Amino acid sequence: MLFVFILFLPSCLGYIGDFRCIQLVNSNGANVSAPSISTETVEVSQGLGTYYVLDRVYLNATLLLTGYYPVDGSKFRNLALRGTNSVSLSWFQPPYLNQFNDGIFAKVQNLKTSTPSGATAYFPTIVIGSLFGYTSYTVVIEPYNGVIMASVCQYTICQLPYTDCKPNTNGNKLIGFWHTDVKPPICVLKRNFTLNVNADAFYFHFYQHGGTFYAYYADKPSATTFLFSVYIGDILTQYYVLPFICNPTAGSTFAPRYWVTPLVKRQYLFNFNQKGVITSAVDCASSYTSEIKCKTQSMLPSTGVYELSGYTVQPVGVVYRRVANLPACNIEEWLTARSVPSPLNWERKTFQNCNFNLSSLLRYVQAESLFCNNIDASKVYGRCFGSISVDKFAVPRSRQVDLQLGNSGFLQTANYKIDTAATSCQLHYTLPKNNVTINNHNPSSWNRRYGFNDAGVFGKNQHDVVYAQQCFTVRSSYCPCAQPDIVSPCTTQTKPKSAFVNVGDHCEGLGVLEDNCGNADPHKGCICANNSFIGWSHDTCLVNDRCQIFANILLNGINSGTTCSTDLQLPNTEVVTGICVKYDLYGITGQGVFKEVKADYYNSWQTLLYDVNGNLNGFRDLTTNKTYTIRSCYSGRVSAAFHKDAPEPALLYRNINCSYVFSNNISREENPLNYFDSYLGCVVNADNRTDEALPNCDLRMGAGLCVDYSKSRRAHRSVSTGYRLTTFEPYTPMLVNDSVQSVDGLYEMQIPTNFTIGHHEEFIQTRSPKVTIDCAAFVCGDNTACRQQLVEYGSFCVNVNAILNEVNNLLDNMQLQVASALMQGVTISSRLPDGISGPIDDINFSPLLGCIGSTCAEDGNGPSAIRGRSAIEDLLFDKVKLSDVGFVEAYNNCTGGQEVRDLLCVQSFNGIKVLPPVLSESQISGYTTGATAAAMFPPWSAAAGVPFSLSVQYRINGLGVTMNVLSENQKMIASAFNNALGAIQDGFDATNSALGKIQSVVNANAEALNNLLNQLSNRFGAISASLQEILTRLEAVEAKAQIDRLINGRLTALNAYISKQLSDSTLIKVSAAQAIEKVNECVKSQTTRINFCGNGNHILSLVQNAPYGLYFIHFSYVPISFTTANVSPGLCISGDRGLAPKAGYFVQDDGEWKFTGSSYYYPEPITDKNSVIMSSCAVNYTKAPEVFLNTSIPNPPDFKEELDKWFKNQTSIAPDLSLDFEKLNVTLLDLTYEMNRIQDAIKKLNESYINLKEVGTYEMYVKWPWYVWLLIGLAGVAVCVLLFFICCCTGCGSCCFKKCGNCCDEYGGHQDSIVIHNISSHED
């Protein structure tokens, strides 16, 4: 929505009667026509509309620059308004009040020759701003006395601003009549610039970027030069050309012109000469020719075929839309309000349809931290939301840790629950203590019902923050005064129930000490003292004299709505139609092609149109109220055949027909001169002459097609662009067969002529188990001398483990590569039904992809298979659990949920009639009704009391039986427990005796073992002496040599194993690479290689996981019959030009040379599609080198000689190892008596097993469904009606008898006799 100056901002703009502004009496309400559209277009070829980049000079360069430029070929709008002595109120609103967006380019006419003598302004003033009030900056470009006065100030614009060509009229010394400021306003720029007053027109270039405003100027139709730039830090949203008030000179025509066209961010190609002057410019997205120039970065591109991607495929512009001039949300004002709630009564406020600046907000409240949940904090800046809700409260100093996500402290369990599933940000900030008053309020209604008072319970400390430690919920029947010793009207009592707070809820109530509740006067209700409310605590919020506050910012509807952050907000841009652009429409992003349409199906609150698939299909611009359709950008290839002598190229939209090209605005040309469909796609700007053939072609389009251009054809035929699409045939087939010779002779070859479907299964190993080795343990075991000498081998063991780790890493990397190849682009599916019967099973691909989804842990026997009553039944029924000694379940099975069968399902227990002791509400009502009826109308209704009597008696029997079983079980438990205690005591005695005997024997053996150890020490001392003698006799060199020999042998074996591991890993690496290659070439695509994916020509391949590898199933067609043909590797035409076949052979067929494919014999004529032209018929020969492997075997020395070299005689002295076994005391224990006693105790414990009578627990539902209540209600109504007429007819209701009138008179005699009969019968 566009904002008109005074109509929407009366507090900011000039007021009526201000001597600096025009009076309303000098205005009128005449309508004004729309701005005129120029016939002149923006011609950027000479640099018009461009500008010299600040602080940069380019010499003799052609380069691409991205900036804010007009669209080449766009038109101007004249926004100048002329007045004499009055202005029109309609001048100050759209379409003359416009959106500034990225910027504007203006061409302004110099009116010096038309203005009266003494005039100081030769063109209107332009103002650029947002609110045009004293709180925002406004850019003013105003002419005065041959200079340009540029100012950026916080002006207050008049209600009816204008530019006067002679401001000194009537003694008014003001420069301009457009602002009301008496005192100088706040300015960031005020400068004057020289103006060439003799120029025909002035050219201005205004744009904004990153909060900075840029102004450029020129006095001739060329590139503009830098005027000034100023950082404003805000977005300028609109501009206005002030009306030009002037009385022209006599006889002159006065028509001010202020031509304006919008700027957009686009790419231009510039050419700079040796002086750094722009000599030519090209808008890269304006035409196909300009796109080719930008692609080649040349103003004169050469002849060729170019693949276009900038304009037709990739977005080349941006359409950005936000609702303009929304009010500020003022979230910071609410966050910094003096009254701050406690966690117990946290507050929420929702903001919608407004803007906020998150950076300013954080600075304003002096934020300490900001953490976001389910969204990156950086993504909040610049986003739009449906609405924003903010919850805040003061934080007790000791409970800050409770506000961490997932914490279960007091603040989150009993005060405020943070919703971890919501998109939100948690803000911690502080306020000075003098600006904060804590509002401690208990929101509980049931606490206040019994006398809760905030100040009386919590106190009045300004910075104490109250929080609940536990919350309680109560039923409506709860009364804390229901005690026998307290006078109170309470008659029933239910206990409070502890509860946690849910998301968005407050604490339901604090705990109550019921002993402190009561009232001497029962008519004044139940009142609790202040000290009776418990379960809360308090702490100060102050840290360093600042109160800590928590705010939870809930972000609702991300990327939708009109509640936007202005931190990274861009200015609105023009809606560019007909090209592929990126768009951001009120937070909805994407890319597409816009086309303006007339649509009446948008409601006033609707802006976006979607299709049935949820894709954005249309858009209504709130700024201009125009409607657009949005089509997807063309994602194919566009080939442009460009000839340097032609003004435009011929186009080929590959793989797409022309109807789609023009219906989706892919082409820039709405009505091209000519176009047609070919088998390559849509051809534009060329004639269809594919029936003609050319031997030479400069613009080859592929597939044997050529674009030919002729300047003469374009000149003589006005309906032709000069391009034509023809067939490219570099030679004539008949000429080939007349003068052709085979290159390098003829060869016989068998070529397939018939095929069958083949099936091939293949396993490729891609991984193996990992191996690690403890090198020292493998070589030396636990031998210390060996380990010491092994150190001399250096890093051999370290290298072993390094090699094994390298092998393991290699296996891991190959496994990741294989998994990546499988997961990218492999569509896994089962075999489709094909009507072929037979034992063919679907392939199970689940091991390949693993378990996906929430059904992984569920099966038919899992949680999903559990069955029970429905949720509706659980809602309509209450559950009651009964002790069942054997008849409750049988009773329930008999009734089947029909409570009227109560007495029909009486059970028998040990000969006694019993019923379950619990009755539902409906059963109680029924039996009560029967008992009441029996008491009211005896003896006729006495029978109605029989069911009640029987029910009571049977249920009393049920209670008695249950109590009897429980009593018998209690006696059995007591008896068995006593027996068990006796047996346990006896078992402990026997165990104590046995342990005594064991102790004496163990002590004796310990002494004997001590003697044995002394003897062993002596013997092993002798052994050590002998070994020492042996080592002394052996030379140190010989001992090391023996150890070294063993180490060498084992290291050799280990080295061989490591070599084998390396070799195996190399094989696995090769096979894994082959598996990846087969996945990519066989599974994801169809290969042309023979016998690579199965046997024969590949059709289809499937892959499945297997232990340590992949299992492939290939389908291919295998040749079953062949023909023998004479083939040639090439042909020589006329002895100077050669031909080579493409993916096939040249064969002789009936004496004529033809081409056939290598996989199937099918002779066809030789064309450029199946052959390649060579410059000569020469053949190059290469001889392969002769390389042979070395087959010599090494000759090692004789083994016996090497053994004798190291063998030495050894002598050993055996030590005396005899032991004195006589000193060992071998004692046998006799524990038979103690074991028997323990066995008896165990037997008694076993006999104490309690065989209790089974008492089950049965769960029954006691509430009837709604339809049963309906039937009971209808029956009750019927009974009441019946009783009413009985009372009338028997005279029992005299009042009713009088009201019935004549209705009952005719039965009066009969009624009296019945009454007398009843009385007499009763008296008898």
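If you go along the chain as it appears here, the first residue is 1 and each next one adds 1.
Placed from the backbone N, Cα and C atoms, the Cβ positions cover glycine too.
No substitution from the list is modelled in this structure, which keeps its original residues.
Remember, predicted model here, so these are calculated numbers, not experimental data.
Residues or ranges marked as domain 'BetaCoV S1-NTD' by Swiss-Prot on the basis of sequence analysis: 15-296.
In this structure, Ser33 (mutagenesis position) belongs to neither helix nor strand by DSSP; it is coil. In Swiss-Prot, a published mutagenesis experiment is listed as Ser33 to Arg, annotated No effect for infectivity on murine cells.
Reduced to three states, the DSSP call for Leu65 (mutagenesis position) is strand. All protein chains considered, the CB of Leu65 (mutagenesis position) has 15 other CB atoms within 10 Å. In Swiss-Prot, a published mutagenesis experiment is listed as Leu65 to Ala or His, annotated No effect for infectivity on murine cells.
Note on Arg82 (variant position): other Cβ atoms within 10 Å of its Cβ, all shown chains, come to 14. Arg82 to Thr appears in Swiss-Prot as a known natural variant, with the remark: In strain: Isolate C12 mutant.
Counting Cβ atoms from all protein chains shown, Asn98 (variant position) has 21 others lying within 10 Å of its own Cβ. While the structure shown retains the original residue, Swiss-Prot records the natural variant Asn98 to Ser with this note: In strain: Isolate C12 mutant.
Annotation of the published mutagenesis Tyr162 to Ala, His or Gln in Swiss-Prot: Complete loss of infectivity on murine cells; the original residue is retained in the structure shown.
Record note (Swiss-Prot), mutagenesis Lys183 to Gly: Complete loss of infectivity on murine cells. The unchanged residue is displayed. According to DSSP, Lys183 (mutagenesis position) sits in a coil region rather than a helix or strand. Shown in sequence order, the list is empty: the chain has no residue 6+ apart in sequence with a C-beta less than 8 angstroms from the C-beta of Lys183 (mutagenesis position).
Taken together, the residues of the domain 'BetaCoV S1-CTD' (327-566) have an average pLDDT of 86. Feature annotation from Swiss-Prot assigns domain 'BetaCoV S1-CTD' to 327-566; the stated evidence is sequence analysis.
Here Swiss-Prot describes His716 to Asp as a natural variant; the accompanying note says: In strain: Isolate C12 mutant.
Taking the mutagenesis positions Ser33, Tyr162 in turn and counting surrounding C-beta atoms within 10 angstroms, the largest count is reached at Tyr162.
In space, Arg82 is the closest of the recorded positions Leu65, Arg82, Asn98, Tyr162 to Ser33 (mutagenesis position), judged by Cα positions. Of the candidate recorded positions, Leu65, Arg82, Asn98, the one lying closest to Tyr162 (mutagenesis position) when CA atoms are compared is Arg82. Between the alpha carbons (Cα) of Arg82 (variant position) and Asn98 (variant position) lies a span of roughly 18 Å. On a Cα basis, Asn98 (variant position) lies 28 Å away from Leu65 (mutagenesis position).
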